[in-house]
Amino acid sequence: MMQPSIKPADEHSAGDIIARIGSLTRMLRDSLRELGLDQAIAEAAEAIPDARDRLYYVVQMTAQAAERALNSVEASQPHQDQMEKSAKALTQRWDDWFADPIDLADARELVTDTRQFLADVPAHTSFTNAQLLEIMMAQDFQDLTGQVIKRMMDVIQEIERQLLMVLLENIPEQESRPKRENQSLLNGPQVDTSKAGVVASQDQVDDLLDSLGF
C-alpha cells in the first residue's frame with residue numbers, strides 16, 4: 001500500500017520554522033538595538049584593528065628610539081676611549097717626569113703633547129654632547145606612545161564598563177551564584193549593583209563577575 005503524501009505538512013512545517021527563525025532574528029536584532037549592543041558591537045569591531053594599529057605604532061616608536069640611542073652610544077664610545085687612553089698615557093709620563101726629571105728636549109715634547117691633548121678635548125666633548133642630546137631627543141617617543149597607551153586604556157575601561165552594565169541589567173537573578181562565605185570577608189566592601197558607575201577598581205570588577213557566576 002502506498003503511503004499517503006505528507007508534502008503539504010512538510011511545507012507547512014518548513015514555513016513555520018522559517019517564520020520562527022525570522023521572528024527570533026528580528027527579536028534579537030531589536031533587543032540588541034534597545035540595549036545599544038548593536039552600536040557596541042560595531043565599535044568593538046572597529047576598536048580591535050584600531051588597537052592593533054596603535055600597539056604596532058608604539059612598538060615602532062619604541063624600536064626607533066632604542067636604535068637612535070644605541071647608535072649615539074656606539075658613535076660616542078670611540079671618542080671617550082681615545083680621551084681616556086691619552087689622559088692615562090700623559091698622566092703616566094708626567095708621573096715619571098716628576099719622579100725622575102728628564103732633559104729639556106723630552107720635557108718640551110711632553111708639554112707639547114699635553115697641550116695637543118687639551119686642544120683635542122673640546123672636539124671630543126662637543127661630539128659626545130651632541131650624541132647625548134640625540135639620546136635625549138629620542139625619548140620624545142614617550143609623550144606620543146604614552147598618549148596612545150592612555151587612549152587604549154580608556155577604550156578598554158569603557159568597554160569593560162559597558163559589558164558590566166549589560167550583565168547587571170540583563171542577567172537573570174536565579175543564575176547568580178551565591179558567594180562563598182569564606183570569601184565574603186576577604187573581598188572587602190561589596191559592589192552596590194543598584195547604582196551605575198560604581199565599579200571603581202579591578203578588584204571590584206573581579207568580585208562582581210564572581211558574584212554573577214563568571
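Any Cβ shown, glycine's included, is placed from N, Cα and C.
Take the CB of Ile21 (mutagenesis position) and look out to 10 A: across all protein chains shown you find 10 other CB atoms. The note that Swiss-Prot attaches to the published mutagenesis Ile21 to Thr is: Gain of function, increased counterclockwise rotation of flagella.
A mutagenesis experiment is reported in Swiss-Prot for this position, Ala65 to Val, and the note states: Loss of function, fails to oligomerize. When secondary structure is read from DSSP and collapsed to three states, Ala65 (mutagenesis position) falls in the helix class. Taking Cβ-Cβ distances under 8 Å and a sequence separation of 6 or more, the neighbours of Ala65 (mutagenesis position) in its chain are Ala138, Gln139, Phe141.
For Leu90 to Ser, Swiss-Prot lists a mutagenesis experiment annotated as follows: Loss of localization to the cell pole. Fails to oligomerize. Within its own chain, Leu90 (mutagenesis position) has Leu110, Asp113, Thr114, Phe117 as residues 6 or more apart in sequence whose C-beta sits under 8 angstroms from its own.
One entry in Swiss-Prot concerns the mutagenesis experiment Trp94 to Arg. Its note says: Loss of localization to the cell pole. Taking a C-beta cut-off of under 8 Å and a sequence gap of six or more, Trp94 (mutagenesis position) has these contacts in its own chain: Leu110, Thr114.
Recorded in Swiss-Prot as a mutagenesis result, Phe117 to Ser carries the remark: Loss of localization to the cell pole.
Sequence-distant neighbours of Asp143 (mutagenesis position) (same chain, six or more apart, CB under 8 Å from its CB) are absent. Recorded in Swiss-Prot as a mutagenesis result, Asp143 to Gly carries the remark: Loss of function. Fails to oligomerize.
Among the mutagenesis results in Swiss-Prot, Gln147 to Ala has the note: Severely diminished function, exclusive clockwise flagellar rotation. The residue drawn here is the original one. Listed in sequence order, the same-chain residues six or more apart from Gln147 (mutagenesis position) with CB atoms under 8 A from its CB number zero; the list is none.
In Swiss-Prot, a mutagenesis experiment is listed as Gly188 to Glu, annotated with the note Diminished ability to stimulate dephosphorylation of CheY-P.
The mutagenesis experiment Val205 to Glu is recorded by Swiss-Prot, whose note states: Severely impairs the interaction the interaction with CheY-P.
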DSSP on Gln147 (mutagenesis position), three-state: which is it?
helix
